[in-house]
Amino acid sequence: MSFRDVLERGDEFLEAYPRRSPLWRFLSYSTSLLTFGVSKLLLFTCYNVKLNGFEKLETALERSKRENRGLMTVMNHMSMVDDPLVWATLPYKLFTSLDNIRWSLGAHNICFQNKFLANFFSLGQVLSTERFGVGPFQGSIDASIRLLSPDDTLDLEWTPHSEVSSSLKKAYSPPIIRSKPSWVHVYPEGFVLQLYPPFENSMRYFKWGITRMILEATKPPIVVPIFATGFEKIASEAVTDSMFRQILPRNFGSEINVTIGDPLNDDLIDRYRKEWTHLVEKYYDPKNPNDLSDELKYGKEAQDLRSRLAAELRAHVAEIRNEVRKLPREDPRFKSPSWWKRFNTTEGKSDPDVKVIGENWAIRRMQKFLPPEGKPKGKDD
């Protein structure tokens, strides 16, 4: 359930590059396959790769096409090389067309800092995402909602009194050419996290901005959790003097373990989406019914709904960590957004027993590209 203006902004964001062009599509698929091939060569030559539950992802992709629904995968964020290396653990047969290449979100200040990188990552189907104060109501999130919305369901956008609108379908060409709904992969923590023992392989809280993709897509996406370990051994955050040195492979022979979990129950997703629909009916702006009202963006009920759904997603990823991988239980503090905000604000002094390897990039002071002034009020998630 989405708003017309959200879908249109998603289209506009995707149209920043000529994604319908045959040349772009060829270069995009070639870039993705080349990156996949080089990553696969590195992993299977230098490391001990273990992939568990691949059949669950394969089945989810088949369901996505059969049921005309987007696919969303959700994973913990251990290192700067999680993407693309995680996809190199998968078999070649999965990537038989550009439609099977995942879309992902990448930090604007890292992946899009110059024209060459911007084109490279855009060809690799990465969406530029800004952090620190921009918040979840930005182009990459709108674009992800659009990608998860099948092209033939755009008339399912919300309008007052359940009226059906087909404005987007008139003389309309989608910003991308595809034969089925897209696959969007997210790292809901927003930042890499590597902690010293006994807290290794733990997660931050999940930012609620990514829940917009589930709540606002025209049809409920299939949501698959993934938990991975080992990539932090390839790219350790302990190397802080150079980003290039940080991503240079090390610890050859280490185990890389990627475990794919069961999709979230459709009834669970539907329950959250029904709550969202209720809030939309209650708080839409009669003067601008085609877009999110301030209450739907920043209101207490809307934020609570997104926060609960984000916690639900985290719990499903943590379940793989705890019940399938049998790793030591996470410290219960780590699932609390308020704990992390206090920990980041005090730069770790609030809980000195928790030590971050390298820099804690969630601390605003560490982001040199930012101006010194504080974040705009009401946009923090």
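For all residues, glycine too, the Cβ spot is worked out from N, Cα and C.
Just so you know, the substitutions we noted aren't modelled in this structure.
Mutagenesis annotation in Swiss-Prot: Val223 to Asp, described as Greatly reduced expression. Mislocalization to mitochondrial matrix; the structure shown retains the original residue. Annotation of the mutagenesis experiment Val224 to Arg in Swiss-Prot: Greatly reduced expression. Mislocalization to mitochondrial matrix. Listed in Swiss-Prot is the mutagenesis experiment Ile226 to Pro, annotated as follows: Greatly reduced expression. Mislocalization to mitochondrial matrix. Quoted from Swiss-Prot, the note attached to the mutagenesis of Gly230 to Arg states: Slightly reduced expression. Does not affect mitochondrial membrane localization but shows weaker membrane association.
Everything Swiss-Prot records as a feature, shown here on the structure.
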residue	record	Cβ neighbours (10 Å)
Val223	mutagenesis position	23
Val224	mutagenesis position	25
Ile226	mutagenesis position	21
Gly230	mutagenesis position	22
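In the three-state DSSP reading, Gly230 (mutagenesis position) counts as coil.
Separating the Cα atoms of Gly230 (mutagenesis position) and Val224 (mutagenesis position) is a whole-number distance of 20 Å.
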